[in-house]
Amino acid sequence: MGTRDDEYDYLFKVVLIGDSGVGKSNLLSRFTRNEFNLESKSTIGVEFATRSIQVDGKTIKAQIWDTAGQERYRAITSAYYRGAVGALLVYDIAKHLTYENVERWLKELRDHADSNIVIMLVGNKSDLRHLRAVPTDEARAFAEKNGLSFIETSALDSTNVEAAFQTILTEIYRIVSQKQMSDRRENDMSPSNNVVPIHVPPTTENKPKVQCCQNI
């Protein structure tokens, strides 16, 4: 049973990055609306869509942002990355140049996004296996070397699209919830929370002194 879109426990912003034409918009539409458009044109500017999933009984609302990979849209970079807690870095398994550019996209992401952002490398268009130009093992090794998770997907036939988003959102949730638990523990152990106020009656030194020998 689905939840109302305005009822959620966590809201996570996830960005899609990578060269134009690698299938970012179709990954977004496949996950959020279960749609695929063969005539999909390059995204102009920025668009985002939302979908909620359940993790550990909590409702996670994913706000997934998509933008064109072409150089002329670079001006939106800072606003695009601001507040993002996850990123899918997408390349086309049938176009090696889109994989070569992953390193540049990763640098831009790390220059502009939060240092703790969760990143997944996504080899899209796995249905084009007969045209494969990027070996799976090569991409997986790159991901491991750079601390990224890795998956191959096909927005066309839906392969691993659900798994990609579920995996990154679950990882973000684990990190956020662990941080919340850690923060609570620190608060519980902080000196201010262990102080028991003690009322100390005024000592004789603090009592007002009675002046004597007046009016003599």
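Quick reminder: no glycine exception, Cβ is built from N, Cα and C everywhere.
For all the noted positions, this structure keeps the original residue and models no substitution.
Keep in mind that what you see is a predicted model, and the values were worked out from it rather than measured.
Taken straight from Swiss-Prot:
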BINDING   20-26, 37-38, S40, 42-43, G69, 124-125, D127, 155-156  GTP binding site
BINDING   S25, T43, D66  Mg(2+) binding site
MUTAGEN   K13 to N  Abolishes SH3BP5-mediated guanine nucleotide exchange
MUTAGEN   V22 to M  Impairs protein folding
MUTAGEN   F36 to A  Nearly abolishes SH3BP5-mediated guanine nucleotide exchange
MUTAGEN   S40 to F  Nearly abolishes SH3BP5-mediated guanine nucleotide exchange
MUTAGEN   K41 to A  Mildly decreases SH3BP5-mediated guanine nucleotide exchange
MUTAGEN   Q70 to L  Constitutively active mutant (GTP-bound form). Decreases GTPase activity. Disrupts the trafficking of CDH1 to the plasma membrane and promotes accumulation of CDH1 in RAB11A endosomes in nonpolarized cells. Promotes mistargeting of CDH1 to the apical membrane in polarized cells
MUTAGEN   S154 to L  Impairs protein folding
What recorded positions among K13, D66, D127 are found with a C-alpha within 10 angstroms of that of F36 (mutagenesis position)?
none
Distance from G23 (GTP binding site) back to K41 (mutagenesis position), taken between C-alpha atoms, in Å:
10
List the Cα distance (Å, whole number) between S154 (mutagenesis position) and D127 (GTP binding site).
6
Sorry to bug you, but what's the C-alpha spacing from V22 (mutagenesis position) to D66 (Mg(2+) binding site), rounded to the closest Å?
12
DSSP-derived class (H/G/I helix, E/B strand, else coil) of D66 (Mg(2+) binding site):
strand
Rounded to a whole number, how many Å is the Cα of G23 (GTP binding site) away from the Cα of K13 (mutagenesis position)?
19
Whole-number Å value for how far K13 (mutagenesis position) lies from S20 (GTP binding site) (Cα to Cα):
21
Select the most exposed residue of S20, S25, N26, where exposure means the fewest other Cβ atoms within 10 Å, treating these as the binding-site residues.
S20
By the count of other Cβ atoms within 10 Å, pick out the sparsest of the mutagenesis positions K13, K41.
K41
Count of other CB atoms lying within 10 Å of the CB belonging to G23 (GTP binding site):
24
Rounded to the nearest Å - Cα separation of K13 (mutagenesis position) and S25 (Mg(2+) binding site):
16
